[in-house]
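Mutagenesis annotation in Swiss-Prot: Pro101 to Ala, described as Abolishes the interaction with the nuclear receptors but not decapping enzyme; when associated with A-104; the structure shown retains the original residue. The mutagenesis experiment Pro104 to Ala is recorded by Swiss-Prot, whose note states: Abolishes the interaction with the nuclear receptors but not decapping enzyme; when associated with A-101. Pro108 to Ala appears in Swiss-Prot as a mutagenesis experiment; the accompanying note says: Abolishes the interaction with DCP1A. Swiss-Prot gives this note for the published mutagenesis Trp114 to Ala: Abolishes the interaction with DCP1A.
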Amino acid sequence: MGGGERYNIPAPQSRNVSKNQQQLNRQKTKEQNSQMKIVHKKKERGHGYNSSAAAWQAMQNGGKNKNFPNNQSWNSSLSGPRLLFKSQANQNYAGAKFSEPPSPSVLPKPPSHWVPVSFNPSDKEIMTFQLKTLLKVQV
């Protein structure tokens, strides 16, 4: 997990070399060191495998993978998706069925102060109209 090793390649230097020449030599050694690190990292990640060549080959094949033959038994087993869920459809589902409304006896009763105790038929009609308007149900 540690960092890559640093390769220092000694460059022959003479004592009378100008500063520009020394800077060039330093740049060359840095470039060589960075190239060695890049090669080392590529080998670690891809184990020396060239991924761009594989991508180019896949593109040339038109996206078709030639490594896997067309297996008819595999395709026929997936041809009917209903067969995959057939065993599950026969089992009873214990959850709520949302297609059927719950019976009024199961529903909780509203607090007494929400609803007046006595209703006139006209009050019920007005309340029904108001509820349908609020819920945007066609009257």
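Backbone N, Cα and C define each Cβ position, glycine as well.
Feature map: annotations from Swiss-Prot on the structure.
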| residue | record | Cβ within 10 Å |
| --- | --- | --- |
| Pro101 | mutagenesis position | 9 |
| Pro104 | mutagenesis position | 7 |
| Pro108 | mutagenesis position | 5 |
| Trp114 | mutagenesis position | 7 |
Rounded to the nearest Å - Cα separation of Pro108 (mutagenesis position) and Trp114 (mutagenesis position):
13
Taking the Cα atoms as reference points, how far is Pro101 (mutagenesis position) from Trp114 (mutagenesis position) in Å?
23
Could you state the whole-number distance in Å separating the C-alpha atoms of Trp114 (mutagenesis position) and Pro104 (mutagenesis position)?
18
By the DSSP assignment reduced to helix, strand and coil, which category contains Pro104 (mutagenesis position)?
coil
